[in-house]
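Here's what Swiss-Prot has on this protein:
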- HIS10 to Ala: Loss of ornithine-dependent translation arrest in vitro (MUTAGEN)
- ILE11 to Ala: Loss of ornithine-dependent translation arrest in vitro (MUTAGEN)
- ARG13: L-ornithine binding site (BINDING)
- HIS16 to Ala: Loss of ornithine-dependent translation arrest in vitro (MUTAGEN)
Amino acid sequence: MENNSRTMPHIRRTTHIMKFAHRNSFDFHFFNAR
């Protein structure tokens, strides 16, 4: 886990945003895309 943070420090931020956006963004995009 520590190695991942050093290799990809932006992944930690992306994961947090993806989890948060996954609920709103993904749901909205999926509904609109359909």
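Using N, Cα and C of the backbone, Cβ positions are placed for all residues, glycine too.
Around the Cβ of HIS16 (mutagenesis position), the number of neighbouring Cβ atoms within 10 Å comes to 10. According to DSSP, HIS16 (mutagenesis position) sits within a helical segment.
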